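Engineer: Pasting a structure below so you can have a look.
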Amino acid sequence: MTLIENLNSDKTFLENNQYTDEGVKVYEFIFGENYISSGGLEATKKILSDIELNENSKVLDIGSGLGGGCMYINEKYGAHTHGIDICSNIVNMANERVSGNNKIIFEANDILTKEFPENNFDLIYSRDAILHLSLENKNKLFQKCYKWLKPTGTLLITDYCATEKENWDDEFKEYVKQRKYTLITVEEYADILTACNFKNVVSKDLSDYWNQLLEVEHKYLHENKEEFLKLFSEKKFISLDDGWSRKIKDSKRKMQRWGYFKATKN
């Protein structure tokens with residue numbers, strides 16, 4: 001799932017690097033149909049398990065990717081879902097998959113310049129996307145989310161986090177720099193939400209669960225290498241294998257973390 005500030009330059013960076021058409025399809029191979037975020041459908045079901053919505057509910061998915069989250073929410077609850085992603089190529093793919101469903105909308109836009117009415121959404125949801133935003137723009141986004149939520153609304157997020165920066169080694173620093181991520185601790189993330197006036201802030205370090213998901217995905221990749229190579233190159237396989245090996249290593253040594261955050265407007 002993707003979003004990032006500075007629409008023109010960073011949109012180009014993402015579409016030409018991590019989220020090329022082929023890159024998106026490679027991610028979907030390992031995450032599962034309609035997903036390019038950790039755990040695919042299984043994690044989505046778990047994370048949404050205590051959320052109550054209905055057919056009249058309105059949901060915003062920030063960094064909606066291929067749309068798996070919106071599709072699941074619409075299927076489970078019948079809710080209206082609006083996905084925003086900065087990458088036009090990904091949004092085009094997502095829209096092709098929901099053609100004819102007028103309760104699911106995918107839009108290519110920069111969430112930091114997009115505006116919605118106040119008190120508009122019952123749920124604002126984001127999966128592994130806000131890592132692309134600078135600290136300043138994380139704050140800006142959460143202020144907008146607070147405004148957009150209905151008084152009874154809920155904010156629900158998973159995102160990449162990290163240990164304190166003084167503990168980062170050169171390898172991890174290079175990874176974060178190359179991806180243009182801004183990673184903070186789980187505790188710092190929760191503090192930002194509190195500072196943006198959210199109430200009942202719940203933060204959890206789900207890194208152990210994330211590591212389990214990574215192990216399953218890594219195993220799936222190797223068990224299905226022959227099928228993968230019918231679709232993609234050996235170079236892509238090596239790159240994906242290396243990426244998952246690194247994330248598994250960094251999660252086990254508590255360098256990279258996976259945060260869960262839930263908060264309410266009132």
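Each residue's number is its place along the chain shown, starting with 1.
Placement of Cβ uses the backbone N, Cα and C atoms for every residue, glycine included.
Unsubstituted: the structure retains its original residues.
This is the feature table in Swiss-Prot:
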| type | residues | note |
| --- | --- | --- |
| ACT_SITE | Tyr19 | active site |
| ACT_SITE | His132 | active site |
| BINDING | Gln18, Tyr27, Tyr160, Tyr175, Arg179, Tyr181, Lys247 | phosphoethanolamine binding site |
| BINDING | Ile36, Ser37, Gly63, Asp85, Ile86, Asp110, Ile111, Arg127 | S-adenosyl-L-methionine binding site |
| MUTAGEN | Gln18 to Asn | Reduces activity |
| MUTAGEN | Tyr19 to Phe | Reduces activity |
| MUTAGEN | Tyr19 to Ala | Abolishes activity |
| MUTAGEN | Asp61 to Ala | Reduces activity. No significant effects on protein folding |
| MUTAGEN | Asp85 to Ala or Asn | Abolishes activity |
| MUTAGEN | Asp128 to Gln | Reduces activity when phosphoethanolamine is used as substrate. No effect on activity when phospho-dimethylethanolamine is used as substrate |
| MUTAGEN | Asp128 to Ala | Reduces activity when phosphoethanolamine is used as substrate. No effect on activity when phospho-dimethylethanolamine is used as substrate. No significant effects on protein folding |
| MUTAGEN | Asp128 to Glu | Reduces activity when phosphoethanolamine is used as substrate. Slightly increases activity when phospho-dimethylethanolamine is used as substrate |
| MUTAGEN | His132 to Ala, Gln or Asn | Abolishes activity |
| MUTAGEN | Gly153 to Ala | No effect on activity |
Engineer: Would you measure the largest Cα separation among Gln18, Tyr27, Tyr160, Tyr175, Arg179, Tyr181, Lys247 for the phosphoethanolamine site and round it to whole Å?
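Structural biologist: Overall maximum Cα spacing for these binding residues reaches 18 Å.
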Engineer: Just checking the recorded positions Asp85, Arg127, Gly153: which sit within 10 A of Tyr27 (phosphoethanolamine binding site), CA to CA?
Structural biologist: none
Engineer: Between His132 (mutagenesis position) and Tyr181 (phosphoethanolamine binding site), what C-alpha distance do you get in Å?
Structural biologist: 5
Engineer: DSSP on Arg127 (S-adenosyl-L-methionine binding site), three-state: which is it?
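Structural biologist: Strand, per DSSP.
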Engineer: Starting from the Cβ of Gly63 (S-adenosyl-L-methionine binding site), draw a 10 Å sphere and report how many other Cβ atoms land inside it.
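Structural biologist: Summing over all protein chains shown, Gly63 (S-adenosyl-L-methionine binding site) has 29 other Cβ atoms within 10 Å.
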Engineer: Given the recorded positions Asp85, Asp128, Tyr160, Arg179, tell me which ones have a C-alpha lying within 10 Å of the C-alpha of Asp61 (mutagenesis position).
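Structural biologist: Cα filter at 10 Å returns Asp85.
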Engineer: Anything within 10 Å of Asp110 (S-adenosyl-L-methionine binding site)? Look among the recorded positions Asp85, Tyr175, Tyr181, comparing CA atoms, and list what you find.
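Structural biologist: If one measures from the Cα of Asp110 (S-adenosyl-L-methionine binding site), the recorded positions that come within 10 Å are Asp85.
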Engineer: How big is the Cα-to-Cα gap, in Å, between Tyr181 (phosphoethanolamine binding site) and Asp128 (mutagenesis position)?
Structural biologist: 11
Engineer: How long is the line from the C-alpha of Ile86 (S-adenosyl-L-methionine binding site) to the C-alpha of Asp128 (mutagenesis position), rounded to the nearest angstrom?
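Structural biologist: Here the two Cα atoms are 14 Å apart.
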Engineer: If I take the Cα of Arg127 (S-adenosyl-L-methionine binding site) as reference, which of the recorded positions Gln18, Tyr19, Asp85, Tyr160, Tyr175 has the closest Cα?
Structural biologist: Tyr160
Engineer: Inside 10 Å of the Cβ of Asp61 (mutagenesis position), count up the other Cβ atoms and send me the figure.
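Structural biologist: For Asp61 (mutagenesis position), the count of other Cβ atoms within 10 Å is 27.
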Engineer: Across all the protein chains here, work out how many other Cβ atoms are within 10 Å of the Cβ of His132 (mutagenesis position).
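Structural biologist: I count 25 other Cβ atoms within 10 Å of it.
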Engineer: So of Arg127, Arg179, Lys247, which of the binding-site residues has the fewest other Cβ atoms within 10 Å around its own Cβ?
Structural biologist: Arg179
Engineer: Filter the recorded positions Asp85, Tyr160, Lys247 down to the ones within 10 angstroms of Ile111 (S-adenosyl-L-methionine binding site), Cα to Cα, kept in sequence order.
Structural biologist: Asp85
